[in-house]
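**Q** Sharing the features that Swiss-Prot gives for it:
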type	residues	note
DOMAIN	36-119	domain 'DEP 1'
DOMAIN	145-219	domain 'DEP 2'
DOMAIN	330-407	domain 'PDZ'
MUTAGEN	Ser235 to Ala	Decreased phosphorylation, leading to impaired deubiquitination by USP7
MUTAGEN	Ser283 to Ala	In mutant 13A; abolished phosphorylation, leading to promote interaction with MTOR without affecting ability to bind phosphatidic acid; when associated with A-241, A-244, A-258, A-259, A-263, A-265, A-282, A-287, A-293, A-297, A-298 and A-299
MUTAGEN	Ser286 to Ala	Reduced ubiquitination by the SCF(BTRC) complex
MUTAGEN	Tyr289 to Phe	Decreased phosphorylation, leading to increased interaction with MTOR
MUTAGEN	Ser293 to Ala	In mutant 13A; abolished phosphorylation, leading to promote interaction with MTOR without affecting ability to bind phosphatidic acid; when associated with A-241, A-244, A-258, A-259, A-263, A-265, A-282, A-283, A-287, A-297, A-298 and A-299. Reduced ubiquitination by the SCF(BTRC) complex
MUTAGEN	Ser299 to Ala	In mutant 13A; abolished phosphorylation, leading to promote interaction with MTOR without affecting ability to bind phosphatidic acid; when associated with A-241, A-244, A-258, A-259, A-263, A-265, A-282, A-283, A-287, A-293, A-297 and A-298
Amino acid sequence: MEEGGSTGSAGSDSSTSGSGGAQQRELERMAEVLVTGEQLRLRLHEEKVIKDRRHHLKTYPNCFVAKELIDWLIEHKEASDRETAIKLMQKLADRGIIHHVCDEHKEFKDVKLFYRFRKDDGTFPLDNEVKAFMRGQRLYEKLMSPENTLLQPREEEGVKYERTFMASEFLDWLVQEGEATTRKEAEQLCHRLMEHGIIQHVSNKHPFVDSNLLYQFRMNFRRRRRLMELLNEKSPSSQETHDSPFCLRKQSHDNRKSTSFMSVSPSKEIKIVSAVRRSSMSSCGSSGYFSSSPTLSSSPPVLCNPKSVLKRPVTSEELLTPGAPYARKTFTIVGDAVGWGFVVRGSKPCHIQAVDPSGPAAAAGMKVCQFVVSVNGLNVLHVDYRTVSNLILTGPRTIVMEVMEELEC
């Protein structure tokens, strides 16, 4: 993670030492592994290393073969040799990011066994730390959209800091964007983000306070990670020098160029999609879920459609035919701290591809195979799922959805 920018000892206190410091480093480490794993997952989908595979007449969706992946990692210079590749993938397995498809092997082996990213089968564990990390990542992506101007260079106590937000303005924005219903709720969210090391005061001197104090995100979620970084036991913040174009740092009143978050796009840059509930909403996994905040990335997401859950294709005309065997239902779904908990796929009409059984959508009565008629009063029968996705993700936290359900379904 990038420090909010101090090059000296200013702002260091007891909160960064002892057990608190160790806990903070572990949270930083976890966050880096999560981002690295997600970037690898998207890349493997893009290059078709992850795909449906068959063994003994059974199909295993969204899998990769361990031996083939090791070949791929070496070929793409993500690992120097097979032993190193095994160690790297074991790091992801130890964090619960990947697993053997039948959970028969805890060790990652250089053999023809099927493994899968847990985000691709909906089994990724969502503890409080992961939830806070995902929420922070979504807010970061939203703030980094071209039309958002909340993050600005600002000065505090005579020192200039890059990519800062003012606490009071950030709280206003959270309520305005539907991320929180009240200012108090927004402030509680900021306290959680700070406790989990996602945001910090620019000089690390203050907790989060509704004031004109300046804060920054500690992590550049968009930085392209190298898999080899997983073997580096140093604090993630030490992996980026002050000369890095991705490094958040404070600037004095000299004429040094600001190198904070320059738009550097390496070849084959991974397009990170941060709108997630157990899986990226536009990823290949059939268990991706809508997040409670939009993805407004300037880059198109990596797209890859899972097999449809529908038994047969259905047209909008068929749904609207008088006497057709479909019943209309309306749901009001309030997003929780993680999201709404469902996936839309298909086109003209879209359908519900997956529903998180523990999410708000399931609680409201949503089921797979239902067809989406309208979102917040807007008819969407004749658009594709990308349009519906954008409508949901850029709308309010509470959504009203009308669906049609086949009576025999």
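Glycine residues also receive a Cβ, built from the backbone N, Cα and C atoms like all the rest.
Fair warning: this is a prediction, and the values are worked out from it, not measured in the lab.
Provide an account of the burial state, proximal residues and distances for the features listed.
**A** Helix, strand and coil content of the domain 'DEP 1' (36-119), in residues and according to DSSP, is 36 helix, 20 strand, 28 coil.
Here the domain 'DEP 2' (145-219) is broken down by DSSP into helix, strand and coil counts: 23 helix, 20 strand, 32 coil.
Note on the domain 'PDZ' (330-407): mean pLDDT across this stretch is 86.
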**Q** Tally of helix, strand and coil residues over the domain 'PDZ' (330-407) according to DSSP?
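**A** Across the domain 'PDZ' (330-407), DSSP assigns the residues as follows: 14 helix, 35 strand, 29 coil.
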